[in-house]
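Student: According to Swiss-Prot, the feature 2-oxoglutarate binding site maps to ASN214, ARG224, TYR242, ARG289, an assignment based on experimental evidence. For HIS229, ASP231, HIS279, the entry in Swiss-Prot reads Fe cation binding site. Look at Swiss-Prot and you will find GLN310 tagged as substrate binding site. The domain 'Fe2OG dioxygenase' feature in Swiss-Prot is assigned to 198-298; the stated evidence is sequence analysis. Here Swiss-Prot notes a mutagenesis experiment, ASN147 to Asp, with the remark: Reduced enzyme activity with DNA containing 5-methylcytosine. Among the sequence features in Swiss-Prot, the mutagenesis site ALA212 to Phe, Ile or Leu is noted as follows: Strongly reduced enzyme activity. The annotation that Swiss-Prot gives for the mutagenesis experiment ALA212 to Gly reads: No effect on enzyme activity. Annotation of the mutagenesis experiment ALA212 to Val in Swiss-Prot: Decreases enzyme activity with DNA containing 5-hydroxymethylcytosine. Among the mutagenesis results in Swiss-Prot, ASP234 to Asn has the note: Strongly reduced enzyme activity with DNA containing 5-methylcytosine. The residue drawn here is the original one. ASP234 to Ala appears in Swiss-Prot as a published mutagenesis result, with the remark: Nearly abolishes enzyme activity with DNA containing 5-methylcytosine. Per Swiss-Prot, mutagenesis HIS297 to Asn is noted as: Strongly reduced enzyme activity with DNA containing 5-methylcytosine. Quoted from Swiss-Prot, the note attached to the mutagenesis of HIS297 to Gln states: Reduced enzyme activity with DNA containing 5-methylcytosine. The note that Swiss-Prot attaches to the published mutagenesis GLN310 to Ala is: Reduced enzyme activity with DNA containing 5-methylcytosine.
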Amino acid sequence: MTTFKQQTIKEKETKRKYCIKGTTANLTQTHPNGPVCVNRGEEVANTTTLLDSGGGINKKSLLQNLLSKCKTTFQQSFTNANITLKDEKWLKNVRTAYFVCDHDGSVELAYLPNVLPKELVEEFTEKFESIQTGRKKDTGYSGILDNSMPFNYVTADLSQELGQYLSEIVNPQINYYISKLLTCVSSRTINYLVSLNDSYYALNNCLYPSTAFNSLKPSNDGHRIRKPHKDNLDITPSSLFYFGNFQNTEGYLELTDKNCKVFVQPGDVLFFKGNEYKHVVANITSGWRIGLVYFAHKGSKTKPYYEDTQKNSLKIHKETK
């Protein structure tokens, strides 16, 4: 039987090499944008050197360590950066680089402004606008979904222009920055993502198996979730990238339980645990706010995958029972 993926997605060679546990890298995955080498526990490596005299984490040293990695990886400086431990009072208004860490040094949230090249932001924004002109929905997906189904399935949007543009053009380029980001802030997330079904990467052209497209304009504000919520289906922190053109006082992401507003702008990236912290997006009164959310549901590892659309996958699932 010819699957949906075979009909619509070009086969891509994905090579994965598993290293012996205890060596410098326990797994390496080769992607079109280069290899990703990961050390388990890398994100909390050298924690002993980040302790203060009382045995607690030295926030200044931890911040310097994170900024050093980000500066080297992204080849840019992040000025006026701040750091908070997760159980401390978070910054109320975030406009510069910001990290929230656990007491073992692992990153709960990372905000890095102006990570994407301006030309890339403008190119994607222009194309998204062209695509949205012919769409009625303000959301869309690429990759896999599971939602309330007992299996993972190929999102129907992959047969449409938006889904194809995401998977074939956007995701391969954004994945380059995702790899950089996760290398700096969460090797644990990389380890989890590369442990998933190889077919997910071939389908979505990204470390994350799923991508959500969210369009927000003053005229279409009614479609979205307007109450603070958690992304309870997620298993890893998500990586969010922003496009469009909107005022820097609007469209912020608010982590309501922490009284923290992150004033994101086009070109920025935000990494955080949406399944742990309640959040909501503020209104905009002008312009256009586009958010791309790269995520992984719990079901991506625990549920079967039939490499087909929801309807056809349901039929296969019933036949296997």
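Here the Cβ of each residue, glycine as well, is placed from N, Cα and C on the backbone.
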Student: Let me know the most crowded of the recorded positions, choosing from HIS229, ARG289, HIS297 and counting other Cβ atoms within 10 Å.
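Tutor: Of HIS229, ARG289, HIS297, the one with the most crowded Cβ is ARG289.
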Student: Please determine which of the recorded positions listed here (ASP234, HIS279) has the lowest count of neighbouring CB atoms within 10 Å.
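Tutor: Output over recorded positions ASP234, HIS279: least Cβ neighbours within 10 Å is ASP234.
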Student: Closest to ASP231 (Fe cation binding site): which of the recorded positions ASN214, TYR242, ARG289, GLN310, going by Cα position?
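Tutor: For ASP231 (Fe cation binding site), the spatially nearest of the recorded positions is ASN214.
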Student: Pop the Cα-Cα gap between HIS297 (mutagenesis position) and GLN310 (mutagenesis position) into the table, whole Å please.
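Tutor: Answer for this pair: 16 Å between alpha carbons.
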Student: Using only C-alpha positions, which one of ASN147, ALA212, HIS229, HIS279, HIS297 is spatially nearest TYR242 (2-oxoglutarate binding site)? These are the recorded positions in the record.
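Tutor: Closest recorded candidate to TYR242 (2-oxoglutarate binding site) by Cα: ALA212.
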Student: Including all protein chains displayed, how many Cβ atoms other than that of ASN214 (2-oxoglutarate binding site) lie within 10 Å of its Cβ?
Tutor: 18
Student: Would you kindly give the Cα-Cα distance separating HIS229 (Fe cation binding site) and ALA212 (mutagenesis position), rounded to the nearest Å?
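Tutor: Cα to Cα, ALA212 (mutagenesis position) and HIS229 (Fe cation binding site) are separated by 16 Å.
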Student: Take the C-alpha atoms of ASN147 (mutagenesis position) and ARG289 (2-oxoglutarate binding site) and report the distance between them in angstrom, rounded.
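Tutor: Pair distance, Cα basis, whole Å: 25 Å.
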Student: Of the recorded positions listed here (HIS229, ASP234, HIS279, HIS297), which is spatially closest to ARG289 (2-oxoglutarate binding site) when Cα positions are compared?
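Tutor: With Cα distances computed to ARG289 (2-oxoglutarate binding site), the winner among HIS229, ASP234, HIS279, HIS297 is HIS279.
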Student: Within the domain 'Fe2OG dioxygenase' (198-298), what mean pLDDT does the predicted structure show?
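Tutor: The answer is 94, the mean pLDDT of the model over that range.
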Student: Compute the C-alpha separation of HIS297 (mutagenesis position) from HIS229 (Fe cation binding site), stating it in Å without decimals.
Tutor: 16
Student: 10 Å Cβ neighbour count around ASP231 (Fe cation binding site)?
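Tutor: Taking all protein chains shown, ASP231 (Fe cation binding site) has 21 Cβ neighbours within 10 Å.
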Student: Rank the mutagenesis positions ASN147, GLN310 by how many other Cβ atoms lie within 10 Å of each Cβ and give me the one with the fewest.
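Tutor: With the mutagenesis positions ASN147, GLN310, fewest surrounding Cβ atoms within 10 Å: ASN147.
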Student: According to DSSP, does ASN147 (mutagenesis position) fall in a helix, a strand, or coil?
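Tutor: The three-state answer is coil.
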